[in-house]
Structures are given as structure tokens and as C-alpha cells.
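Residues annotated as heme b binding site in Swiss-Prot: His64, His93. Taken from Swiss-Prot, the feature domain 'Globin' covers 3-147, and the record attributes it to sequence analysis. One entry in Swiss-Prot concerns the natural variant Cys14 to Gly. Its note says: In allele S and allele W1. Listed in Swiss-Prot is the natural variant Ser21 to Ala, annotated as follows: In allele S. Record note (Swiss-Prot), natural variant Asp74 to Glu: In allele W1. The unchanged residue is displayed. Here the residue is the original one, but Swiss-Prot notes a natural variant at this spot, Val135 to Met: In allele W1. One entry in Swiss-Prot concerns the natural variant Thr140 to Ala. Its note says: In allele S.
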Amino acid sequence: MVHLTDAEKAAVSCLWGKVNSDEVGGEALGRLLVVYPWTQRYFDSFGDLSSASAIMGNAKVKAHGKKVITAFNDGLNHLDSLKGTFASLSELHCDKLHVDPENFRLLGNMIVIVLGHHLGKDFTPAAQAAFQKVVAGVATALAHKYH
């Protein structure tokens, strides 16, 4: 559960409506793979991840980023029940994919960075604080099934 004030909820909703989620997802995942190269080990099947330009132009990175942002959007629609919303994804990433749960926090930070880039001056410090709460809540929900 994420506790947002009414003003924070309004800011998140308003700004999210301005976002091209296809672009944000691919860019956020791409940045994660560039900035934290050890995360590439989870994406062996994605082909060329040899450089920043290869990663940022990789169609599989962009496609998976779109899936990530689609799930994130689902979380935005269920802020009061994030653990339930992300239960199956948490289980998948824990039991089958064996993803280090710290990576969820890192990806959340990449999402916030990309939002700042795309939204410019509209992404005020208060809006950033609200989105940081959201990505922290999503990261916690995704890590919920870890033992």
C-alpha cells in the first residue's frame, strides 16, 4: 500500500496522463541495463547488449520495457493493494527468474529519472517525491514473495 495525499494522487494521475508509456518503459529498462550492467544477466536472450547504444536501440529491451510499464500502470490503478496486484509477478521473479529484489528498487529509480527527463519542468520536486513513494511501494510489492 502506498500512502499518498490527495495532492500527490492528483499529481501522479495528471503527470502519468502526459507520459508516452512505450517510450518510458524501454528507456527506463535500457538505462537500468546500462547503469547497472550486472542486471544484463537476466536478459541473455535479448541479443546485443554490448554497448549503451546497442541496449537503447534493442527491440527486445523496448518490448520488455513496455511490459514493465504496463504492469507499473496497473499498480497505479491499485495503489491500495499493490501486494495483491504484483503477487504473481513477485512469485515469478522470485521462484523462476531468481531476480535480486534490489533490482526492483533500481528500476523504480530509473523510471523516476526517465519521467523527469520526459516531463521537464512539470516534474516538480513534489511530483518526484510522490512518484518515489509509488516506485518504492511497487518495489516492495514485487519483493514480497522473497523468502
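Cβ from N, Cα, C; glycine included.
No noted substitution is present; original residues retained.
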Fewest other C-beta atoms within 10 angstroms of its own C-beta: which of the variant positions Cys14, Val135 fits that? Cys14
Take the Cβ of Ser21 (variant position) and count every other Cβ within 10 Å, whichever protein chain it belongs to. 15
Can you grab the distance from Cys14 (variant position) over to Asp74 (variant position)? Cα atoms, rounded to a whole Å. 16
Can you break down the domain 'Globin' (3-147) into helix, strand and coil residue counts using DSSP? 115 helix, 0 strand, 30 coil
List every residue in the same chain as His93 (heme b binding site), at least 6 positions away in sequence, whose Cβ is under 8 Å from its Cβ. Val99, Pro101, Phe104, Leu142, Lys145
What is the number of other Cβ atoms found within 10 Å of the Cβ of Thr140 (variant position)? 19
From the Cα of Ser21 (variant position) across to the Cα of His64 (heme b binding site), what is the distance in angstrom? 12
Set of same-chain residues at least 6 away whose C-beta sits under 8 angstroms from Asp74 (variant position): Thr85
